[in-house]
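A short write-up of the structure that comes next.
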Amino acid sequence: MPRSFLVKKHFNASKKPNYSELDTHTVIISPYLYESYSMPVIPQPEILSSGAYSPITVWTTAAPFHAQLPNGLSPLSGYSSSLGRVSPPPPSDTSSKDHSGSESPISDEEERLQSKLSDPHAIEAEKFQCNLCNKTYSTFSGLAKHKQLHCDAQSRKSFSCKYCDKEYVSLGALKMHIRTHTLPCVCKICGKAFSRPWLLQGHIRTHTGEKPFSCPHCNRAFADRSNLRAHLQTHSDVKKYQCKNCSKTFSRMSLLHKHEESGCCVAH
């Protein structure tokens, strides 16, 4: 930084600031109007016109707060802060006043809410019940999650098949099902139709003799991948299909059926 911008300021460390010379400003906000004690008033038309609250009085002075109160008035137990003390509103009865000043009775719902707020244990003991299935929950969040299930079920659309009576929750599932009726994949060699393209490809290999899926354990090859997976089970050590007559085990159910149909082991 250039030296022309530097300002040298002498500070006297021995001189301490006198905080008693500073004025203290205490702002007191109260919903009550002390008519016998004249004070500056901040006009607030929206409050004064309603008639529900008295004008807001403001003290700005360096004297202590207790010295400002009129005779016969003492500070009430309110909310303490650095700005002063705010007196609480008077206790309310079972009736309330509207903006016109007339009394209107409190509804049953408001009275029930006030009684619950005064007793925290009443909220915990209350059961939240679903108005659709009468199922109860101990918390409101649990009831809200349960009602979401009702909303999802009601908003869920069902798509019906025009060829049969089946219904699906998604349009994509319905389109896949309709292909089983229309069979759009047709073999050009024999005219056989299929619902899926990969089924047609596996069928065409039966005409061409192509067997691209070979077994890594033996020299057998297959035209379809699913046939290879079934063949690999014969090389597995796990053989969970057992013959009831000779207790011989097999890795595939189809091999067990062939064994039973051959009649090699007849029960005596």
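The backbone N, Cα and C atoms fix where each Cβ goes, glycine too.
No noted substitution is present; original residues retained.
Not measured: the values here are computed from a predicted model.
Pulled from Swiss-Prot:
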- S87 to A: Increases protein stability. Does not affect repressor activity on E-cadherin/CDH1 promoter (MUTAGEN)
- S96 to A: Increases protein stability, nuclear accumulation and repressor activity on E-cadherin/CDH1 promoter; when associated with A-92 (MUTAGEN)
- K175 to E: Abolishes binding to KPNA2, KPNB1 and IPO7 and impairs binding to TMPO1; when associated with E-166 (MUTAGEN)
- K192 to E: Abolishes binding to KPNA2 and impairs binding to KPNB1, IPO7 and TMPO1; when associated with E-196 (MUTAGEN)
- R229 to E: Abolishes binding to KPNA2, KPNB1 and IPO7 and impairs binding to TMPO1; when associated with E-225 (MUTAGEN)
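Location within the structure of each feature annotated in Swiss-Prot.
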| residue | record | contacts (Cβ under 8 Å, 6+ apart) |
| --- | --- | --- |
| K175 | mutagenesis position | none |
| K192 | mutagenesis position | V186, H203 |
| R229 | mutagenesis position | none |
